[in-house]
Amino acid sequence: MENKIEVNNKDEMNRWFEEFKKGNGLVDTFTNSYSFCESVPNLDRFVFQMASATDDAQKDSIYASALVEATKFCAPIYECAWVSSTGIVKKGLEWFEKNAGTIKSWDESYTELKVDVPKIEQLTGYQQAALKWRKDIGFRVNANTAALSNKVLAEYKVPGEIVMSVKEMLSDMIRRRNLILNRGGDENPRGPVSHEHVDWCREFVKGKYIMAFNPPWGDINKSGRSGIALVATGLAKLAETEGKGIFDEAKKTVEALNGYLDKHKDEVDRASADSMITNLLKHIAKAQELYKNSSALRAQSAQIDTAFSSYYWLYKAGVTPETFPTVSQFLFELGKQPRGTKKMKKALLSTPMKWGKKLYELFADDSFQQNRIYMHPAVLTAGRISEMGVCFGTIPVANPDDAAQGSGHTKSILNLRTNTETNNPCAKTIVKLFEVQKTGFNIQDMDIVASEHLLHQSLVGKQSPFQNAYNVKGNATSANII
């Protein structure tokens with residue numbers, strides 16, 4: 001078996017794709033990037049099947065079947081070919097050999113991360129490594145393989161018949177988000193921060209230093225119920241939505257304020273001025289500490305970079321460019337026929353290739369005690385095999401034309417369009433998957449609701465499985481559904 005996607009750069013990729021497209025009748029009516037999707041998947045029968053299911057194993061199987069049906073033909077073929085091409089496979093795997101130091105903070109602790117929640121440094125270390133990997137190997141070939149830095153969508157337009165369902169999903173996502181933000185593990189518990197405080201901080205970091213003389217709450221050093229200065233909690237909250245760069249802006253504003261006070265020293269009480277500058281810098285430092293320990297940052301940093309994690313798992317399993325086609329074929333077959341966790345683990349252990357057992361050994365421990373939403377994004381689970389699937393299993397690289405048979409992997413849904421001209425097939429499909437889940441399970445009792453996670457990915461602006469959203473600013477659950 002050999003990798004037939006012999007591509008090392010964008011020009012070669014374009015030539016390969018044009019040839020492939022001619023012979024395979026790809027379309028982009030319902031998808032952002034060309035795919036085999038000729039119609040929006042109909043999942044109604046799975047709702048009916050779920051209604052009569054009697055046990056969890058049966059329900060899991062029905063949902064797995066619905067997922068495959070929903071995603072079988074909608075993967076972005078150009079980008080999937082790029083991710084599996086000979087050039088990216090070679091560079092993607094070699095990078096890990098050369099960058100042991102870059103991944104050390106979490107790679108060395110992999111065994112512990114299989115059973116326990118990561119430290120915030122291990123999450124941010126992962127995200128920095130993912131961005132470095134993308135840059136170093138030249139992963140970006142177009143916007144669909146980019147690292148995003150936009151703001152979350154302010155508006156999300158959906159067909160009238162699913163507005164209420166999307167709002168129901170958002171409501172549950174907000175409930176979960178609040179549970180996370182208010183969990184007991186924060187080192188710095190703090191109550192809700194008012195819009196007024198955040199708005200003041202936003203103006204202050206823009207350089208309006210005179211505002212420090214008279215904040216709306218009175219004294220610049222006033223504390224809230226938590227005993228923490230309101231300036232600090234306001235800045236920390238602002239950083240959660242606008243990024244940590246606001247701390248540097250805040251320091252610049254304080255420098256400008258100090259310059260103003262120096263310039264007018266004859267009209268200034270020096271002791272009061274020095275005290276104000278010292279305290280403002282102290283409040284900024286406290287805000288940085290709050291931000292670093294915040295659950296919002298933890299949630300943001302726990303997002304999986306699908307391509308980076310998938311390559312990391314290949315590397316850990318000892319896959320080489322020569323054995324890569326066997327992994328690709330295995331994942332392609334996995335996406336054709338839905339399998340439960342047990343069957344999938346059995347399939348991994350049954351393959352004669354060494355990587356099968358090694359991938360199995362990478363799986364998170366069943367004794368992982370916490371909510372699985374906190375799990376490190378580099379830890380492999382049965383569910384996350386689908387991340388590898390969308391990368392390497394959409395097109396079996398030894399026989400690329402077989403991709404026309406379809407292979408379903410969850411994140412392919414992000415390739416479905418969200419525009420109103422096509423009636424937002426992405427949201428419609430996600431809502432139908434939610435309906436399937438809701439019919440069989442008590443949504444409130446679930447750690448992770450897969451369909452809600454997909455909606456969240458769509459709201460942060462992802463239009464492809466291969467985009468990194470770590471630097472996307474804002475809160476996705478604030479989107480206005482219209």
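Cβ atoms are placed via backbone N, Cα and C, with glycine included.
Other Cβ atoms within 10 Å of the Cβ of Y374 (mutagenesis position), summed over all protein chains shown, number 19. The secondary structure of Y374 (mutagenesis position), as reduced to three states from DSSP, is helical. Record note (Swiss-Prot), mutagenesis Y374 to A: Slight loss of DNA endonuclease activity. The unchanged residue is displayed.
Per Swiss-Prot, mutagenesis R384 to A is noted as: Loss of DNA endonuclease activity. Taking all protein chains in view, 22 other C-beta atoms sit within 10 angstroms of the C-beta of R384 (mutagenesis position).
Recorded in Swiss-Prot as a mutagenesis result, E387 to A carries the remark: Loss of DNA endonuclease activity. For E387 (mutagenesis position), the Cβ neighbour count at a 10 Å cut-off comes to 24, with all displayed protein chains included.
K411 to A appears in Swiss-Prot as a published mutagenesis result, with the remark: Loss of DNA endonuclease activity. Of all Cβ atoms in the shown protein chains, 22 besides its own fall within 10 Å of the Cβ of K411 (mutagenesis position).
Q457 (mutagenesis position) falls within a helical segment according to DSSP. Listed in sequence order, K411, L414, A469 are the same-chain residues at least 6 apart in sequence whose CB falls under 8 Å from the CB of Q457 (mutagenesis position). Among the mutagenesis entries in Swiss-Prot is Q457 to A, noted as: Almost complete loss of DNA endonuclease activity.
DSSP assigns K411 (mutagenesis position) to a helix.
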